Every structure is written in C-alpha cells, then in structure tokens.
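Taken verbatim from Swiss-Prot:
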BINDING   Met84, Phe98, Asn163, His239  substrate binding site
MUTAGEN   Asn85 to Ala  Markedly impaired damage-excising activity for U/G, hoU/G, hmU/A and fU/A. No cytosine-excising activity for C/G, C/A, C/T and C/C
MUTAGEN   Gly87 to Ala or Ser  Impaired the damage-excising activity for U/G, hoU/G, hmU/A and fU/A
MUTAGEN   Gly87 to Phe  Loss of damage-excising activity
MUTAGEN   Phe89 to Ala, Gly or Ser  No effect on damage-excising activity for U/G, hoU/G, hmU/A and fU/A
MUTAGEN   Gly90 to Ala  Loss of damage-excising activity for U/G. Weak, but significant activity toward hoU/G, hmU/A and fU/A
MUTAGEN   Met91 to Ala  No effect on damage-excising activity for U/G, hoU/G, hmU/A and fU/A
MUTAGEN   Phe98 to Leu  Impaired the damage-excising activity for U/G, hoU/G, hmU/A and fU/A
MUTAGEN   Asn163 to Asp  Impaired the damage-excising activity for U/G, hoU/G, hmU/A and fU/A. No cytosine-excising activity for C/G, C/A, C/T and C/C. hoC-excising activity for hoC/A, hoC/T and hoC/C
MUTAGEN   His239 to Leu or Asn  Markedly impaired the damage-excising activity for U/G, hoU/G, hmU/A and fU/A
Amino acid sequence: MPQAFLLGSIHEPAGALMEPQPCPGSLAESFLEEELRLNAELSQLQFSEPVGIIYNPVEYAWEPHRNYVTRYCQGPKEVLFLGMNPGPFGMAQTGVPFGEVSMVRDWLGIVGPVLTPPQEHPKRPVLGLECPQSEVSGARFWGFFRNLCGQPEVFFHHCFVHNLCPLLFLAPSGRNLTPAELPAKQREQLLGICDAALCRQVQLLGVRLVVGVGRLAEQRARRALAGLMPEVQVEGLLHPSPRNPQANKGWEAVAKERLNELGLLPLLLK
C-alpha cells in the first residue's frame, strides 16, 4: 500500500515556528484570514504517491507573503491574475505568486524572513530571498508588468496576483508535481476546496475579471465561478513557463496582445 501523507503532519501550521496572524487593515486582513481558512481546510487532506513532500509557503514564508498582501491589496480589484500553485524557485522561496527573487526584492520591494519548511527536500532547499536560482516564469511575468507599468503601484491599482492553490508538491526524487499529476480523487478534493476559496476571495476583492495564467488555472476558475458567480468574466493568458514552446517565442509580445484584446492596457498604463 502506498503511504498516505497527511498534510497537517508533514507541515504543521507554523505553531512552533510562528503562528500566522493577519495584519490589521480591513481588506488585506480579510484576504489573509481567507488564506488561513484555506490552509486549515487543506491541512485535513491526505496525499499518497506520487507525493513525497508538501511545501506551504503561505506558512513558512508568512512574513513576506503578509507584506505582499498588506502592501498591494489595500482596496478592491477589478482584475485578478490567477496562477495555479507555487513553483520551487518562485513562491516557494519568497511567498509571493510568480515570486522570482530579484523581482520580489527589487521591484515589488517585498522583504521578510523565510523560515525552513518542517520537512525539506535536500534537492529543493528553501533559501528565501537568498535563493540564487531565478524562476523564469516569474521573471517573465513580473518583468513584463514592470516594463509596462513602470511602478508596481500602477499595476496593483486595479489588479492583484494570486494562486489558486498555495501548496507545492514534490515527488520523493524532488521533482515538482503539478496538481494535474495528483491521483484523480486527491486532486479533485484539493481543487474543490481551492475553488470554493477562490469564490470567496473574488467576492471579497470585488473582482470583475479573472485572468487564468495557463490553461489549467483558467479552466479551474471557469469551473469554480460559473455556478456561484456567473457575472465574473474568466479569460486566459498564455503561461510564461519555459516548458511552454509558445512562451519561448516571445511571451511578452503575446501577453501584450492578449491584454489589449481584453481591454486591460488602459488600466495598466495609468
């Protein structure tokens, strides 16, 4: 029988480390509370092979994550850019979605201590803002908006970036596992909880348009919102991953054309 991994036993909710607490400040505080609620619900799930270790950067990278939400989620948002889940060299290191280290530190201006996950894979160490490896997806994503908007405040005036699922899954070898690679029953349990949380988060922020970054994020957003919030528009954006051949042919140009099609460029150039 494959060993079942109980998320709560792999990754205790930061108790001995530092119990996450939302920061004061209305909307940001409420958003953080929703994330902690999601963490609590996910901690009850069990995962078996091929999952070896689970990282939750919303817990061990709580300080920079809280700083990100507090700084850039101070008011309602018209547009939510939705990623799927953390990457090993992005949010897993910094607590910020698509969180390539230099972009997080130097453009977004987010800092804060990153703790060590309770169980860490030797091939995927968490080094926080000292991580020397760049996440290509995050560098492309935030680099594009840096070039387009100039200052992060311009981007975040109308937009926010969030991941549907806060968990990073690693195989025993250390290989990154996407949620799509999980056993079907476990995947649907996981994403069902995340879908419900997304509906609450979209309602909280007053979002009118969700842009799924990558096909899976777009599909899940459509599925989550169609029944409960059909008034929210859902569209897709090509994922900037280097594993995506189309993205390697000039993702920035593709992204700009897509945002123009969606009528978003005026919001991002103010």
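Every residue, even glycine, has its Cβ placed from backbone N, Cα and C.
None of the noted substitutions appears here; every position holds its original residue.
Taking the features listed in Swiss-Prot, we show where each one sits on the structure.
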| residue | record | DSSP (3 states) |
| --- | --- | --- |
| Met84 | substrate binding site | coil |
| Phe89 | mutagenesis position | coil |
| Phe98 | mutagenesis position | coil |
| Asn163 | mutagenesis position | strand |
| His239 | mutagenesis position | coil |
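With respect to Phe89 (mutagenesis position), the closest of these mutagenesis positions in Cα terms is Phe98, chosen from Phe98, Asn163, His239.
The Cβ neighbour count for Phe89 (mutagenesis position), using a 10 Å radius and every protein chain shown, is 23. Cβ neighbour count for Met84 (substrate binding site) (all protein chains, 10 Å cutoff from its Cβ): 23. When the C-alpha distances from Met84 (substrate binding site) to the mutagenesis positions Gly90, Met91, Phe98, Asn163, His239 are tabulated, the minimum falls on Asn163.
Here the Cα atom of Gly87 (mutagenesis position) is found 7 Å from that of Phe98 (mutagenesis position).
Of all the mutagenesis positions listed here (Gly87, Gly90), it is Gly87 whose C-beta has the fewest other C-beta atoms within 10 angstroms. Neighbours of Asn163 (mutagenesis position) among the mutagenesis positions Asn85, Gly90, Phe98, His239, defined as a Cα within 10 Å of its Cα, are Asn85, Phe98. When other Cβ atoms within 10 Å of the Cβ of Phe98 (mutagenesis position) are tallied across all protein chains shown, the result is 25. In sequence order, Leu82, Gly83, Asn85, Gly87, Pro97, Ser137, Val213, Gly214, Ala217 are the same-chain residues whose CB sits within 8 A of the CB centroid of Met84, Phe98, Asn163, His239, the residues recorded for substrate being left out. Close to Met91 (mutagenesis position) in the fold, though at least 6 residues off in sequence, lie Pro57, Ala61, Pro97, Phe98, Gly99, Asn163, Leu168, each with a CB less than 8 Å from its CB. His239 (mutagenesis position) has a Cβ environment of 23 other Cβ atoms inside 10 Å. The substrate site in the record is lined by Met84, Phe98, Asn163, His239, and its two most distant CA atoms lie 13 Å apart.
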